[in-house]
Amino acid sequence: MTNIRKTHPLIKIINYSFIDLPTPSNISTWWNFGSLLGLCLTIQILTGLFLAMHYTSDTMTAFSSVTHICRDVNYGWLIRYMHANGASMFFICLFIHVGRGSYYGSYSYFETWNIGVILLFMVMATAFMGYVLPWGQMSFWGATVITNLLSAIPYIGTTLVEWIWGGFSVDKATLTRFFAFHFILPFIITALVTVHLLFLHETGSNNPSGLISDSDKIPFHPYYTIKDILGAFLLIMVLMTLVLFSPDLLGDPDNYTPANPLSTPPHIKPEWYFLFAYAILRSIPNKLGGVLALVFSILILMLFPLLHLAKQRSMMFRPLSQCMFWILVADLLTLTWIGGQPVEYPFTIIGQLASIMYFTIILLVLPTVNLIENKLLKW
């Protein structure tokens, strides 16, 4: 009798995606973060669903409904902080996942890479709208400042902002629609993740050497299922340590003050995972220029396949490119730090230099280094 997992219409899809999938034998721990992102998405959808059962998206009651969840709902505090810190874990995994793709040249799978960039945009949009929901001071002012950036778009800007707000300021209509979008987007993300995997399985996984690995493939199960389970345990351990010992470590104290349109917080800043983009936005004195730089700082990822001029795919055997890659990582960490600092000397100038460096390394330095390496290797 033929094995059911290979014949059943539904089970065979799972089989050829997670069980009998031929996988390169040498993929490292950096390849664990795809499955960890799946775990993060699952945690976020489940905790979010339970939070939505008790949350009310009304300006009068939103803040108190979150307080009610933390105080009166059974393990509400746990669900709320798992959701808030789960977002941080999600972004840590996302940044590592994108970094790994950049380092090992995974962007040469165009469709997989471009869908990944779209997914990154969607997760960022979802996280931004979720941050508005508790209706604290930073929620309100963050929403006001970021949505207001669209007014920089010539001609239609102001109309567009008022259309998104549903009025002349961030108010009840804005909160209600943000809740609706925050609820639906993760399911759209899940659908896109399926497409992301579909395209990945068309080509098979990349590996650290960047070489074709068809001659040396092993089944995904049990080798990589056990490896992914270990990664999942470690992620849950880090998340629960954060949730149970210092749940507010990555949050903003201002968000424990109910939203007040009449009082602006001294320093408006987003969550830590947006700070690098926020620093780039603030580095440009012109409003429209800042918005374009902000969007392009993420959109630039789509240019990676075009900017790859090296004859080798991976950076594994290219020490000069490795050096530039880690300088870029250090630059992004600098931007993250600057994004959380007030707009004053010396932070402004450091931010401007780091922003120029970010775009220069990606658009100019890395492609040039690629050509130098080709020359050195006599290719």
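Residue 1 is the first one shown; counting continues down the chain.
Keep in mind that glycine also has a Cβ here, set from the backbone N, Cα and C atoms.
Modelled residues match the original; the substitutions are not represented.
Here is what Swiss-Prot says about this protein:
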BINDING   His83, His182  heme b b562 binding site
BINDING   His97, His196  heme b b566 binding site
BINDING   His201  ubiquinone binding site
VARIANT   Leu239 to Phe  In strain: Isolate S98
VARIANT   Met324 to Thr  In strain: Isolate S98
Here the recorded positions are His83, His182, Leu239, Met324, and the Cα closest to that of His196 (heme b b566 binding site) is found at His182
Excluding its own, the Cβ atoms lying within 10 Å of the Cβ of His97 (heme b b566 binding site) add up to 21
Residue from His97, His201, Leu239, Met324 whose C-alpha is spatially nearest that of His83 (heme b b562 binding site), among the recorded positions | Leu239
How long is the line from the C-alpha of His97 (heme b b566 binding site) to the C-alpha of His201 (ubiquinone binding site), rounded to the nearest angstrom?
-> 17
Spatial separation of His201 (ubiquinone binding site) from His182 (heme b b562 binding site) - C-alpha basis, Å | 29
Give me the Cα-Cα distance between Leu239 (variant position) and the residue listed as 'ubiquinone binding site', rounded to a whole Å.
-> 30
Looking only at Cβ atoms, how many others are within 10 Å of the one on His83 (heme b b562 binding site)?
-> 21
Quick one: what's DSSP say for His97 (heme b b566 binding site), helix, strand or coil?
-> helix
So which one is it: of the binding-site residues His182, His196, His201, which has the fewest other Cβ atoms within 10 Å?
-> His201
